[in-house]
Amino acid sequence: MDAAEKKEVIKKKYQEIATLGGSCCSGGGCCGDLSAADLSRSLGYSEADVQAVPDANLGLGCGNPTAFAELKPGDIVLDLGSGAGFDSFLAAQRVGSLGKVIGVDMTQEMVKKAQDNARKYGYSNVEFRQGDIEALPLDDRSVDVIISNCVINLAPDKEKVFREAFRVLKPGGRMYVSDMVLLEDLPEDLKNDCDLLAGCVAGALLKEEYLGLLKKAGFSFKILAEDSDVSKRQYEGLPVESLKLKAWV
């Protein structure tokens, strides 16, 4: 599959999740039997987090970037691949009325779901925009912090994603990412498997390549945690790990 075909596969899958429910792993069997709430608890979300905006928690993450993001009141935060808004709303609690969270997602259905959740739960400091994280609908140097949870692996051109992230961050800006990376290369048939592509595996890069692109875009970074046991828990032994990092301009 070429990049356009991969994007279409991912877009259709997440449209389906937004409208019908389910998870990114439906049909792929990689997430086990955990509910969205239980998966979030296993990733370190508190019970208060899980209960705060339950309709926004679709169980699509591989970490909890709001837990290690150094957010403060007044920050302007960008959530790359915001989905139904779960992490965006948790970030909004941290930045308060003086701050703002902008969520960007490629699927109109997810954006609408997030907007509906914002109204339902009374979040006025969150805005959701439809857009491609490879070409962000934001001005240069306009955000203080970027968060992203298991999304960058889905983008065919990760170099563009990192360049765009660098572009929109203010001087001194920070990015906190939880994402899937490969520990060894996948065979071609798995790289083109639609379920694994939408399930955050087939589009993942080798860890060294991922970090190299981050550096090439201009970022300094620090790896905060690596979880290779996620392979056994959720991905049927495939050579992947959940990587958590902080990057800065």
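Residue numbers in this text run from 1 along the chain shown.
Backbone N, Cα and C define each Cβ position, glycine as well.
At each noted position, the model has the original residue.
Note that the structure is a prediction, hence the values are computed from the model and not measured.
According to Swiss-Prot, the mutagenesis experiment Cys30 to Ser carries the following note: No change in activity.
Experimental mutagenesis is annotated in Swiss-Prot for Cys31 to Ser, with the remark: No change in activity.
The annotation that Swiss-Prot gives for the mutagenesis experiment Cys62 to Ser reads: Strong decrease in activity. Can still methylate monomethylarsenic. Every protein chain shown contributes to the tally, and the Cβ of Cys62 (mutagenesis position) ends up with 25 other Cβ atoms within 10 Å. DSSP assigns Cys62 (mutagenesis position) to coil, not to a helix or a strand.
Of all Cβ atoms in the shown protein chains, 23 besides its own fall within 10 Å of the Cβ of Cys150 (mutagenesis position). Cys150 (mutagenesis position) falls within neither a helix nor a strand when secondary structure is assigned with DSSP, and so counts as coil. Swiss-Prot lists Cys150 to Ser among its mutagenesis entries, and the accompanying note reads: Lack of activity.
According to DSSP, Cys194 (mutagenesis position) is assigned to a helical segment. Here the residue is the original one, while Swiss-Prot reports the published mutagenesis Cys194 to Ser with the comment No change in activity.
For the mutagenesis experiment Cys200 to Ser, the note given by Swiss-Prot reads: Lack of activity. When secondary structure is read from DSSP and collapsed to three states, Cys200 (mutagenesis position) falls in the coil class.
Between the CA atoms of Cys194 (mutagenesis position) and Cys200 (mutagenesis position) there is a gap of 10 Å, rounded to the nearest whole number. Cys150 (mutagenesis position) sits 5 Å from Cys62 (mutagenesis position), counting Cα to Cα. Remark: of the mutagenesis positions Cys194, Cys200, the most isolated position is Cys194 (fewest other Cβ atoms within 10 Å of its Cβ).
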